[in-house]
Amino acid sequence: MSAATEPTKEKPVNNQDSDDEDEDIDQLIEDLQSHHGLDDESEDDEHVAAGSARPVPEELLQTDPSYGLTSDEVTKRRKKYGLNQMSEETENLFVKFLMFFIGPIQFVMEAAAILAAGLEDWVDFGVICGLLFLNAAVGFIQEYQAGSIVDELKKTLANSAVVIRDGNLVEVPSNEVVPGDILQLEDGVVIPADGRLVTEDCFIQIDQSAITGESLAVDKRFGDSTFSSSTVKRGEAFMIVTATGDSTFVGRAAALVNKAAAGSGHFTEVLNGIGTILLILVIVTLLLVWVASFYRTNKIVRILRYTLAITIVGVPVGLPAVVTTTMAVGAAYLAKKQAIVQKLSAIESLAGVEILCSDKTGTLTKNKLSLHEPYTVEGVDPDDLMLTACLAASRKKKGLDAIDKAFLKSLISYPRAKAALTKYKLLEFHPFDPVSKKVTAIVESPEGERIICVKGAPLFVLKTVEEEHPIPEDVRENYENKVAELASRGFRALGVARKRGEGHWEILGVMPCMDPPRDDTAQTVNEARHLGLRVKMLTGDAVGIAKETCRQLGLGTNIYNAERLGLGGGGDMPGSELADFVENADGFAEVFPQHKYNVVEILQQRGYLVAMTGDGVNDAPSLKKADTGIAVEGATDAARSAADIVFLAPGLSAIIDALKTSRQIFHRMYSYVVYRIALSLHLEIFLGLWIAILNRSLNIDLVVFIAIFADVATLAIAYDNAPYSPKPVKWNLRRLWGMSVILGIILAIGTWITLTTMFVPKGGIIQNFGSIDGVLFLQISLTENWLIFITRAAGPFWSSIPSWQLSGAVLIVDIIATMFCLFGWWSQNWNDIVTVVRVWIFSFGVFCVMGGAYYMMSESEAFDRFMNGKSRRDKPSGRSVEDFLMAMQRVSTQHEKEN
């Protein structure tokens, strides 16, 4: 905007004073080298999707920059496009709490509570209700603590804006900005809406870290897009608003987050699946019991007591509580390793992750620009090259960009250049010029010689030298070849030249810069490969930079431009080809937020469990969509809120450590679930047959105690010594059910033998003395408690020593069960010590049989083939379905654009 068209200011706008004194160069270098890069800015300019969910017609974006909109036009546009704020859906917390009482296991527990109340069995009623509320409370608290992502996104937005209305500069609340408004941008302004720069010949720098997580300010010129929640770091300009509210980039990110959060978690689906099958088995067993009871004309009260007993034992009432406790203990352990778990089910998901979609900056690299080996023209001293490059830099700490900081910090390797630098006096400094693409400084040497130092785009620096005198062909060719080589490898290269006194320009060389890989990343990537984890890089950097980083890290170099994916429409490839393309690629460069979301979605549709790392607002949708969303060190609040796990330690190694721990936790959960399903099947089979054949059942109070003891003892599984699998682990439900069924049958046979051999008329094992309820209670408790020692081991039960917590918990429960049997608590008659010893010996025999059976099933390939435990990817891929779904998505996208 020219001075002639400058609008009248109704309210002055404060400008920050940047005319501070030059700082001492020695102090500046020492300061930079002592901070270890904490203030370094990243070179990775993450791209942000332009456009909006609700496009504004171009004719509404032809506002006169000198006059702005009229008040009437503002009113019309606000009525059409609404306020400049994100829509918010409030959630009823009470309804959310009630949702934790819905599910197959919960339904059975609720039915059992109603039955217990009807039978006036208040002890059982209280125990069941207590378990129900405990499960719901733990789940609700975990979900509530995750926080509101939309609230975090809204925190990044501006509160007010300076706009041109009716030819005047006025300050208005940010939510009153409308499409077509002309906004004034200057140092420190937080941009309240998406827009486009309309000031000709402008040059401003904008901090988009609230969106991308990247700290390096982005250069913007006339016609470039700006985005809501970004901050102007340097320069002044005017912009026209192109999108507001939900149609801005931040608004669309919030919408994608809500979309991603709509589905139920993977672990919830697994538990519901197990609960559904157990519910069906309970119904089948109850039908058998009811038919037998009606045949014998049992009274309704007796039938209801049988029903209550089957209902209590048929479903593992403590399953949610034990699994939640196991994950909570694991989360506390991860917290010690600086990994904060915000969603407990993420631990289970992380254990099964096969593909990690990782950002580059800060995770794979140091997020710290550094100087690589400089290229010097023949005959030039490297110290002269370094000295000239550092002379062409600001002496103000606030004026230093990331490249200047990298050069100054590298002086530690060039002591002669560092010593000479302090002897030069800065006469003039001209910051980066977007037209000439170079930085210029005029200095005075200790001898009083005037020297012009320049650094900038290599070919522009070369042109500056050639304008004065020709360069030898071999020097020019070698220089250009080196620049081309560095560009192909993804380095950011700067040419350096100088002019001493009245002499000619001298081309000195090229300074290559790059964000280097972290020291431990290559080793960690190799370790990840051995753990069966594929790492795909998703970065906003250029393809060359991505490929060079992958080469240094030992990752695959099949890196493609994300344009081939398309934005929302999937590009031009058929759905099946697109899925193959994403599956086989090692990563994508120049990605937009929608690309990240699409990559995660496509891999999930192929049956993979996917983890995604991110640190910016633009990562929030894909973090929420992924099976495990990981917010890396330094992430924005919105990214942290969207993530399942937040890492406080930098680098990929922290993620790999957490993955190992999660696999240990998964092993504990898997062994418990096998154990607990076997227990439910055991009592369903035994009690169902006992009731149907002999019209008898255990005392209902003892049934409740058996259910409680089974879970109380195994709560300590959360502290057990567990190995981690060398490959991703998943819920192979067919194999799990096969093992549980066989173990349950062995347990039922053992209990049936106890029932039918210990109470024969003449000379039974217990010689017809004592209480059948007490004996059965002890035998069931012992064999069930000991089963956990079998399922927890990766090999034979003696191959792994359990933790003292688990051993102690089982021993305490066994002692209590023995006291029940000895003193006849809730079983009417006491039993002598000989009876108890015989039950212990017999139970150990059953334990050994179960141990042998479990080991054979674990090691048997034939059993695996029989159970056919395959993942979704082993099934026909359904390529025609993928093609159809992608075609429908493109039609939907095109329809949205047309409307």
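The backbone N, Cα and C atoms fix where each Cβ goes, glycine too.
Original residues throughout; no substitutions modelled.
Record features, source Swiss-Prot:
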ACT_SITE  Asp359  active site, 4-aspartylphosphate intermediate
BINDING   Asp615, Asp619  Mg(2+) binding site
MUTAGEN   Met669 to Ile  In 3.3; low capacity to pump out protons
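Where Swiss-Prot records a feature, it is marked here on the structure.
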residue : record                                        : DSSP class
Asp359  : active site, 4-aspartylphosphate intermediate : coil
Asp615  : Mg(2+) binding site                           : coil
Met669  : mutagenesis position                          : helix
Checklist entry - Looking only at Cβ atoms, how many others are within 10 Å of the one on the residue listed as 'active site, 4-aspartylphosphate intermediate'? => result 29
Checklist entry - Rounded to a whole number, how many Å is the Cα of Asp359 (active site, 4-aspartylphosphate intermediate) away from the Cα of Asp615 (Mg(2+) binding site)? => result 9
Next on the checklist: Counting across all protein chains present, how many other Cβ atoms fall within 10 Å of the Cβ of Met669 (mutagenesis position)?
Outcome noted: 25
Item to check | Cα distance (Å, whole number) from Met669 (mutagenesis position) to Asp619 (Mg(2+) binding site) | outcome: 31
Checklist entry - Out of Asp615, Asp619, which of the binding-site residues is least crowded by other Cβ atoms within 10 Å? => result Asp615
Item to check | Rounded inter-Cα distance in Å - Met669 (mutagenesis position), Asp615 (Mg(2+) binding site) | outcome: 30
